[in-house]
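The structure appears below as structure tokens.
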Amino acid sequence: MQSMILFAAALMGAAVNGFVLPRTDDPDCETKATDCGSTSNIKYTVVKGDTLTSIAKKFKSGICNIVSVNKLANPNLIELGATLIIPENCSNPDNKSCVSTPAEPTETCVPGLPGSYTIVSGDTLTNISQDFNITLDSLIAANTQIENPDAIDVGQIITVPVCPSSQCEAVGTYNIVAGDLFVDLAATYHTTIGQIKALNNNVNPSKLKVGQQIILPQDCKNVTTAVA
């Protein structure tokens with residue numbers, strides 16, 4: 001799932017300088033009006049660090065306009081070295097129609113593990129609760145030592161509420177392959193992004209490399225005991 005395929009999870013990331021190819025007589029680059037109001041397209045070669053957000057901003061385009069023109073299957077993934085057609089200078093850019101908004105968590109505990117999480121740069125309790133698929137209130141309730149939920153420190157260890165009578169069927173090592181994202185691994189192996197992050201605190205999810213080894217919990221669930 002991810003080598004030098006860029007992590008654009010949440011479609012966020014720093015913009016970097018890429019390669020802009022001049023307009024040609026290629027039919028894909030011909031001057032024509034688009035849904036976003038652009039009358040010109042350019043070819044752009046994706047470089048390390050690019051995201052659709054940064055590219056759209058660079059050329060005053062729309063994330064979903066780029067997705068549409070290039071028929072991209074997943075707006076969260078763009079391949080290093082790929083050539084994209086970019087409708088530039090959009091008067092009505094579309095940055096929402098192709099981006100799904102995750103549902104608010106309703107669970108109050110995490111099945112299996114872990115019981116704690118170490119804060120890293122950029123974390124907020126809101127984002128952490130979403131990564132673990134639990135409500136913000138349940139995370140705050142499990143950490144009464146935190147006086148201000150909006151003020152957490154890098155390196156601080158917080159409690160993650162774990163469901164009683166729950167387990168992960170396996171916790172083992174996994175080697176990253178091309179295209180891997182924590183969000184996809186979580187869905188495939190029935191765990192959460194937060195659980196993967198907690199067990200790989202020194203791993204940057206946006207800089208995964210092919211062959212990199214991570215710890216991966218699998219099939220995390222509540223366990224029901226049959227009544228005789």
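Keep in mind that glycine also has a Cβ here, set from the backbone N, Cα and C atoms.
Nope, none of those substitutions made it into this model, it's the original residues.
Residues or ranges marked as chitin binding site in Swiss-Prot (evidence: experimental evidence): T51, T53, N76, I78, G179, L181, V183, P205, S206, L208.
The feature domain 'LysM 1' is assigned by Swiss-Prot to 42-86.
The domain 'LysM 2' annotation in Swiss-Prot covers 115-160, and the record cites sequence analysis as its basis. Across the domain 'LysM 2' (115-160), the DSSP tally of helix, strand and coil residues reads 13 helix, 7 strand, 26 coil.
Annotation comment: Swiss-Prot describes 172-216 as domain 'LysM 3', evidence class sequence analysis.
For the published mutagenesis T51 to R, Swiss-Prot gives the following note: Results in improper protein folding but does not abolish chitin-binding. Under the DSSP three-state reduction, T51 (mutagenesis position) is assigned to coil, being neither helix nor strand.
Secondary structure from DSSP puts N76 (mutagenesis position) in coil. For the published mutagenesis N76 to K, Swiss-Prot gives the following note: Results in improper protein folding but does not abolish chitin-binding.
A C-beta separation below 8 Å, combined with a sequence spacing of at least six in one chain, links T124 (mutagenesis position) to D150, I152. Quoted from Swiss-Prot, the note attached to the mutagenesis of T124 to R states: Impairs the binding of chitohexaose.
Here Swiss-Prot describes D150 to K as a published mutagenesis experiment; the accompanying note says: Impairs the binding of chitohexaose. The Cβ neighbour count for D150 (mutagenesis position), using a 10 Å radius and every protein chain shown, is 8.
Here the residue is the original one, but Swiss-Prot notes a mutagenesis experiment at this spot, L181 to R: Does not abolish chitin-binding and stiil suppresses chitin-triggered immunity of the tomato cells. Other Cβ atoms within 10 Å of the Cβ of L181 (mutagenesis position) number 23 in total over all chains. Look at L181 (mutagenesis position): DSSP puts it in coil.
Under the DSSP three-state reduction, S206 (mutagenesis position) is assigned to helix. In Swiss-Prot, a mutagenesis experiment is listed as S206 to K, annotated with the note Does not abolish chitin-binding and stiil suppresses chitin-triggered immunity of the tomato cells.
Highest local Cβ density among the recorded positions T51, N76, G179, V183, S206 belongs to T51, counted as other Cβ atoms within 10 Å over all protein chains shown.
Across the annotated binding residues for chitin (T51, T53, N76, I78, G179, L181, V183, P205, S206, L208), the two most widely spaced Cα atoms sit 19 Å apart. The Cα of S206 (mutagenesis position) lies closest to that of L181, out of the recorded positions G179, L181, V183. A mean pLDDT of 93 is what the model gives for the domain 'LysM 3' (172-216). In this structure the C-alpha atoms belonging to T51 (mutagenesis position) and N76 (mutagenesis position) are separated by 8 Å.
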